[in-house]
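Take a look at the structure set out below.
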Amino acid sequence: MAFPAGFGWAAATAAYQVEGGWDADGKGPCVWDTFTHQGGERVFKNQTGDVACGSYTLWEEDLKCIKQLGLTHYRFSLSWSRLLPDGTTGFINQKGIDYYNKIIDDLLKNGVTPIVTLYHFDLPQTLEDQGGWLSEAIIESFDKYAQFCFSTFGDRVKQWITINEANVLSVMSYDLGMFPPGIPHFGTGGYQAAHNLIKAHARSWHSYDSLFRKKQKGMVSLSLFAVWLEPADPNSVSDQEAAKRAITFHLDLFAKPIFIDGDYPEVVKSQIASMSQKQGYPSSRLPEFTEEEKKMIKGTADFFAVQYYTTRLIKYQENKKGELGILQDAEIEFFPDPSWKNVDWIYVVPWGVCKLLKYIKDTYNNPVIYITENGFPQSDPAPLDDTQRWEYFRQTFQELFKAIQLDKVNLQVYCAWSLLDNFEWNQGYSSRFGLFHVDFEDPARPRVPYTSAKEYAKIIRNNGLEAHL
């Protein structure tokens, strides 16, 4: 089961989740610094990313892990407030530039291609104080930051992700309030943030296109989180429609404007407009793009970056009471099949990724696809011999092989989440996704490979699985 020649085998991390050094060498505070320092049990045991894996000082150790796996690509993110402590180019932190230059140069020296994320949930606190993603002012701030990164690192970085999981960020931070700033705005904040995230991404893509592409010859996209969604009752028309609506609300709401035509899907617009009207709003809670903005947004991605972890069943749930919220707007309820195995929120459904990839191929004109995250957690304490978890990975690779061979999906890169056990947002250090175990009790933060790391290294060496379908 050999994958296509030149297939990219990667692992991923993100700045706040691994770096630590939260106030080292002139770094400014980000929203997760503020949020975790406030306590209040919003994060498991009030844990913080102040030290995390210590990657800010232990990059050499991370590099050893990368070399041990034989990765072809490594995806990491830049800390916006490490580079620009107040979020603006008014003051530039040279120590931050030096740190990322070293990572990029070391990767290239070792034949590893960097995939760099500009922004992975860790907004500079100064910009959150000015309204964050609910304010239109952020679009310009993000564009300036993106241009700064393109001009500083783009001579060597050719694969960029502007915004990580924009669809998760908008909902978790600004609708449900489970991520910083921690203030819920049910049924309004998520859409407002989505609107600004889409425009910020598009602006930065155009900046790359007009100012840097000719010389640097790179590619720019954003990454979107996607759960595959199946009708709970495959014979029920209302469940079938609900499953389609669910995918549209959570993936296409971002992907359709960017990849197809600059505007939100019709069903999203009509559902939210009709709910808003019933609730007595003077206009839809979903903001509208101007014709000018639609032109600006359309076609602003050079590849499709998707992050798949799990699948859910969907059934139709009429919003009789007119409650506010995104699920209520979509009129859906989601839940797992009781027969699926799970660790925490991740139910193991490897076939879901095959269906998702086919959906992206068919809906978005057969784009080049990167899976920029996929993985399985272990609960703490996690055994180093994680054979059960490796089995989930193996089944996933079989499904990817099928998608490439049978469905002719143009999948070019796979990133395992994550290189290291790390700070998993609200779950703190209780959920371990690493290919390498990190001992968070030991100040030296030693990295030790799980069985999965050794097995993944074999897959990379063979460019695929040894067994046949």
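Just so it is clear, glycine is given a Cβ too, placed from its N, Cα and C backbone atoms.
Per Swiss-Prot, the features are:
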type: ACT_SITE; residues: GLU165; note: active site, proton donor
type: ACT_SITE; residues: GLU373; note: active site, nucleophile
type: BINDING; residues: GLN17, HIS120, ASN164, TYR309, TRP417, GLU424, TRP425; note: substrate binding site
type: MUTAGEN; residues: GLU165 to Asp; note: 2-fold decreased glucosylceramidase activity
type: MUTAGEN; residues: GLU165 to Gln; note: Loss of glucosylceramidase activity
type: MUTAGEN; residues: VAL168 to Tyr; note: No change in temperature or pH dependence. Decreased glucosidase activity
type: MUTAGEN; residues: PHE225 to Ser; note: Decreased glucosidase activity
type: MUTAGEN; residues: TYR308 to Phe or Ala; note: Decreased glucosidase activity
type: MUTAGEN; residues: GLU373 to Asp; note: 2-fold decreased glucosylceramidase activity
type: MUTAGEN; residues: GLU373 to Gln; note: Loss of glucosylceramidase activity
Subject >> Recorded substrate binding residues, GLN17, HIS120, ASN164, TYR309, TRP417, GLU424, TRP425 - maximal Cα separation rounded to whole Å >> reply: 18
Subject >> Distance [Cα-Cα, Å, rounded] between PHE225 (mutagenesis position) and TRP425 (substrate binding site) >> reply: 15
Original post:
Helix, strand or coil: which one is GLU424 (substrate binding site) in, per DSSP?
Top reply: coil
**OP:** Among GLU165, VAL168, TYR308, GLU373, these being the mutagenesis positions, pick the one whose CA is nearest to that of HIS120 (substrate binding site).
**Re:** GLU165
**OP:** Compile a sequence-ordered list of residues in the same chain as TYR308 (mutagenesis position), six or more apart from it, whose Cβ lies below 8 A from its Cβ; state 'none' when nothing qualifies.
**Re:** ALA226, VAL227, TRP228, GLY352, VAL353, LEU356, ILE371, GLU373, ASN374
**OP:** Round to a whole number and give the Cα-to-Cα distance in Å for the pair GLU424 (substrate binding site) and VAL168 (mutagenesis position).
**Re:** 14
**OP:** Restricting to the same chain and to sequence separations of six or more, state which residues have a Cβ under 8 Å from that of GLN17 (substrate binding site).
**Re:** GLY49, ALA52, CYS53, HIS120, SER418, ASN422, PHE423, GLU424, TRP425
**OP:** Taking only the Cα atoms, work out how far TYR309 (substrate binding site) lies from GLU165 (mutagenesis position), in Å, as a whole number.
**Re:** 13
**OP:** Give the sequence-ordered list of residues that share a chain with ASN164 (substrate binding site), lie 6 or more positions from it, and have CB atoms under 8 Å from its CB.
**Re:** ALA14, SER77, THR117, TYR119, HIS120, PHE121, LEU222, SER223, THR372
Original post:
Using an 8 Å cut-off from the Cβ centroid of GLN17, HIS120, ASN164, TYR309, TRP417, GLU424, TRP425, can you name the remaining same-chain residues around the substrate site, in sequence order?
Top reply: ALA14, PHE121, GLU165, GLU373, SER418, ASN422, PHE433
Original post:
Can you name the residues of this chain that are 6 or more positions from GLU165 (mutagenesis position) yet have a C-beta less than 8 Å from its C-beta?
Top reply: PHE121, SER223, LEU224, PHE225, GLN307
Original post:
If one looks at the chain holding TRP417 (substrate binding site), which residues at least 6 apart in sequence have a CB under 8 angstroms from its CB?
Top reply: ALA11, ALA12, GLN307, GLU373, ASN374, GLY375, PHE433
